[in-house]
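To keep things clear, I will list the structure first and then write my remarks on it.
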Amino acid sequence: MEAAHSKSTEECLAYFGVSETTGLTPDQVKRHLEKYGHNELPAEEGKSLWELVIEQFEDLLVRILLLAACISFVLAWFEEGEETITAFVEPFVILLILIANAIVGVWQERNAENAIEALKEYEPEMGKVYRADRKSVQRIKARDIVPGDIVEVAVGDKVPADIRILSIKSTTLRVDQSILTGESVSVIKHTEPVPDPRAVNQDKKNMLFSGTNIAAGKALGIVATTGVSTEIGKIRDQMAATEQDKTPLQQKLDEFGEQLSKVISLICVAVWLINIGHFNDPVHGGSWIRGAIYYFKIAVALAVAAIPEGLPAVITTCLALGTRRMAKKNAIVRSLPSVETLGCTSVICSDKTGTLTTNQMSVCKMFIIDKVDGDFCSLNEFSITGSTYAPEGEVLKNDKPIRSGQFDGLVELATICALCNDSSLDFNETKGVYEKVGEATETALTTLVEKMNVFNTEVRNLSKVERANACNSVIRQLMKKEFTLEFSRDRKSMSVYCSPAKSSRAAVGNKMFVKGAPEGVIDRCNYVRVGTTRVPMTGPVKEKILSVIKEWGTGRDTLRCLALATRDTPPKREEMVLDDSSRFMEYETDLTFVGVVGMLDPPRKEVMGSIQLCRDAGIRVIMITGDNKGTAIAICRRIGIFGENEEVADRAYTGREFDDLPLAEQREACRRACCFARVEPSHKSKIVEYLQSYDEITAMTGDGVNDAPALKKAEIGIAMGSGTAVAKTASEMVLADDNFSTIVAAVEEGRAIYNNMKQFIRYLISSNVGEVVCIFLTAALGLPEALIPVQLLWVNLVTDGLPATALGFNPPDLDIMDRPPRSPKEPLISGWLFFRYMAIGGYVGAATVGAAAWWFMYAEDGPGVTYHQLTHFMQCTEDHPHFEGLDCEIFEAPEPMTMALSVLVTIEMCNALNSLSENQSLMRMPPWVNIWLLGSICLSMSLHFLILYVDPLPMIFKLKALDLTQWLMVLKISLPVIGLDEILKFIARNYLEDPEDERRK
């Protein structure tokens, strides 16, 4: 049934053809079940394990590696002689890498449990219905409830469907619907129609929503919608329709992978084609097929060389280390790739309650009557410090601390606050904080009484647990609470009937203490309290009181005001009818006005600084709240989202105002606005969508079930530590302390991580360029193999992997939060950087080939061949005139490979030092700024020595130990790379504009 909230109870009953007293007939139940289906949310069909595994192999680079492994395996199968074992090492290692990557990928996907499944926990098991086949109420499975059923709910029940209330069987009906609407206090319900068909859920005061809890009272209602048609069902559908997009880095790496795979394919084909003329060379035994296979193996080696196999592992390690650092700052990251996305966040959409504010209501102002002289009335106004539930703070008058006990009016005000109250404070010893027990508003009054300490109770030596309610206990010992007249909507107040405690010697009789909405309470006041006397309430006095309340309720403060009053001579207990709430109003008359307290959910202390940080970093903060617009704007001014006197006409909207705009203007509004008030969850998703259409990277906070679709849709969903399981599972990050400032710290960490990732991705790529150049040169010049695939894998995975990981520990730039967010479209490697890495890669490749050639031509223990012999070694036979007296097997010696590999590893270590900073010289940023890098370089070199000097590793890697002369030659060839990169950095610093600066302009 659509818009049930706007229909009268009679219309709802008529729509389903049902009577409130008897309920549906079995025949109607059957028809409705066929028409509407079962009252349950359909289970989400997850991907099978096999589908997840297959997904991991959809990446182009992974497929190229898999192909290389299969080809290597086939070639190894036909290998002869002692090379058989080493030939199998390469495909085996490649497969191991691919399996490890797939396991990590599947584990990550499985770990992000399905938020949709978490919604199931809000489905109640059972429900209580009236049906025509039985006289009394019957308990049935909640899934069997159908639209039109008459359902009974009572305190403690979970609402089984969306229900239109027909009648309330108690004084009041309070519902905790925070999971759905985010309202922090329980909501009082009624039965009258809500005329607005487009009312937001918060305003549907005659509806009970599936999954919410009855906090107090008992009621009868008719089921309007079930299953996926309920509000919680709509949320499920929104989440199911939201596809997870790839993070900017994942997109960049995918693009890079595609480009790399095209380049690899071209180079492999080119190498094979260049050497067609050599297929018949004597070294292949004159067999064309053997020659073709040999060059095919070189093409496979090229593919292995060009792909940075260690990159996925290094990225995962760097992100994992980043998540550990963030966890120390109270940001728990659930999805690794989102660590980097945080770095490009350009908009943060934050909930108000509990994130920008403390979600701990506190009284910050109060007043009592100072004196009344005819029509003249003056007030005593006080302000109170402290913005949490901790009983710490001072009462100030004209900014000077005072003792509350000196003012009789304050003593009575404190008495009303303590007694007209069902809440208390509790010190949580595990968390070390004071927490509320009961309603937020009442806890604020409890805290106020503790701060006022009107009877000068000695509290200094009390433990924190005893301190929590010390001053309230003193007041409660003086007066005994007999009974409570519960809050009701018609009078907007509640009261307690108290009698003096036996031990109390004060000459006071029974009293009624009242608190409630100012207009309602003040209308029933005939007197005002001045000191200990009471004076008649006159028109001007009333005007004065109401004008101050109005002033407090608007403007910068927008305080929530409560009026406090006493009935000095209440009726006798036995004369009062307590089961008829309609008569409570007449008992709460002839009141004496005592004072007013103004409270608010105060902004967190550190939020203002964090918002300034966001402004400096080019990040827009949008506050989204269910509060009314006035309160929302006031909080925005208070925390610095809006300036004190800034015009906010087109920068703040209510959900309704936003909906009334044409679509194009809605999109434009999202580009400008910084405040959305009175919004529904669907608005959050819409706002994210519009922001994404402007290429903004959005972080969205939320804690309720209602926030889950928007959390899932935003690039960074941020759930509160105190939020629901659904919100947490739909988000990328959880704030352990629910604090906005933690988001800003996480953004800073994300930026630092991206900068470091850029460095090590570029470092690994320049290494691969060098390897490709090396293999391409040997093939193009017709030289013997300088590096074989198993050696390349060792370099890519182990020796390069360690320094690359250590580059993740580079300290962040000092101005990291003074730059605008980077564009997600910014390339990983720009034109100049591409040239730089080609230049460095070219040097690496040439140096590696040069080292191998040096051994053949000039080394003391080498064969001393000529350049012609070296480049035509394929034609070497015993009877070939050009190779007279030369053992042809020398061209397969391990020494030149060892020289080439040692030069490659040493140059890569120098390159790691070059990567400490993109453009800063090593003179400005010496190696010891990152001690981890120095450690990893030492470890990489140790591992290189291991494969050179510890048997049987030299045999597996086809290497031989080097002597001192050879090592000196390795250093001579390797060290110039530092000088080359310093020259390129100098050019970048002095003659080319820094791309960061260019973007800032």
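Heads up, the Cβ atoms here are built off N, Cα and C, so glycines get one too.
For the recorded site, Asp351 (active site, 4-aspartylphosphate intermediate), the DSSP three-state label reads strand. Annotation comment: Swiss-Prot describes Asp351 as active site, 4-aspartylphosphate intermediate, evidence class experimental evidence.
Under DSSP, Ile307 (Ca(2+) 1 binding site) is assigned to coil, being neither helix nor strand in the three-state scheme. As annotated by Swiss-Prot, Ca(2+) 1 binding site applies to Val304, Ala305, Ile307, Glu309, Asn796, Asp800, with the evidence given as experimental evidence.
What Swiss-Prot records for Thr353, Glu442, Arg489, Lys515, Arg560, Thr625, Gly626, Asp627, Arg678, Lys684, Asn706 is ATP binding site. Asn706 (ATP binding site) falls within a helical segment according to DSSP.
Among the features that Swiss-Prot reports, Ca(2+) 2 binding site is placed at Asn768, Glu771, Thr799, Asp800, Glu908. Other Cβ atoms within 10 Å of the Cβ of Asp800 (Ca(2+) 1 binding site) number 29 in total over all chains.
Note: Glu309 (mutagenesis position) has non-local neighbours Leu65, Ile94, Ile97, Leu793, Asn796, Leu797, i.e. same-chain residues 6+ apart with C-beta under 8 A of its own C-beta. In Swiss-Prot, the entry for mutagenesis Glu309 to Gln states: No loss of calcium binding. Strongly decreased rate of phosphorylation of the active site Asp residue. Interferes with conformation changes that are essential for ATP-dependent Ca(2+)transport. The structure shown retains the original residue.
Where Swiss-Prot documents Glu309 to Ala as a mutagenesis experiment, the accompanying text is: Interferes with conformation changes that are essential for ATP-dependent Ca(2+) transport.
Pro789 to Leu appears in Swiss-Prot as a published mutagenesis result, with the remark: Almost complete loss of Ca(2+) transport activity because of reduced Ca(2+) affinity. Annotation note: Pro789 (mutagenesis position) sits in a helical segment as assigned by DSSP.
Among the mutagenesis entries in Swiss-Prot is Cys876 to Ala, noted as: Loss of ATP-dependent Ca(2+)transport. Its Cβ placed at the centre, Cys876 (mutagenesis position) has 20 other Cβ atoms within 10 Å. In the three-state DSSP assignment, the secondary structure recorded for Cys876 (mutagenesis position) is coil.
Counted within 10 Å of its Cβ, the other Cβ atoms near Cys888 (mutagenesis position) come to 16, all protein chains included. For the published mutagenesis Cys888 to Ala, Swiss-Prot gives the following note: Loss of ATP-dependent Ca(2+)transport.
In the three-state DSSP assignment, the secondary structure recorded for Arg678 (ATP binding site) is coil. Across the structure, Glu771 (Ca(2+) 2 binding site) and Arg678 (ATP binding site) are spaced 60 Å apart at their Cα atoms.
Comparing the Cα of Glu908 (Ca(2+) 2 binding site) with the Cα of every entry in Asp351, Thr353, Arg489, Asp800, Cys888, these being the recorded positions, the smallest distance points to Asp800.
Remark: Thr799 (Ca(2+) 2 binding site) has Val905, Glu908, Ser940, Leu943, His944 as non-local neighbours, by Cβ distance under 8 Å and separation of at least 6 in sequence. For the binding-site residues shown (Thr353, Asn796), fewest C-beta neighbours within 10 angstroms: Thr353.
Separation of the C-alpha atoms of Ile307 (Ca(2+) 1 binding site) and Asn768 (Ca(2+) 2 binding site): 7 Å, rounded to the nearest whole number. Considering only the recorded positions Arg560, Pro789, Cys876, Asn768 (Ca(2+) 2 binding site) has Pro789 as its nearest partner by CA-CA distance. Comparing Arg560 (ATP binding site) with Val304 (Ca(2+) 1 binding site), their Cα atoms are 68 Å apart once rounded.
Note on proximity: among Thr353, Arg489, Gly626, Arg678, Asp800, the binding-site residues of the record, the Cα nearest Pro789 (mutagenesis position) is that of Asp800. In this structure, the CA atom of Cys876 (mutagenesis position) is 28 Å away from the CA atom of Val304 (Ca(2+) 1 binding site).
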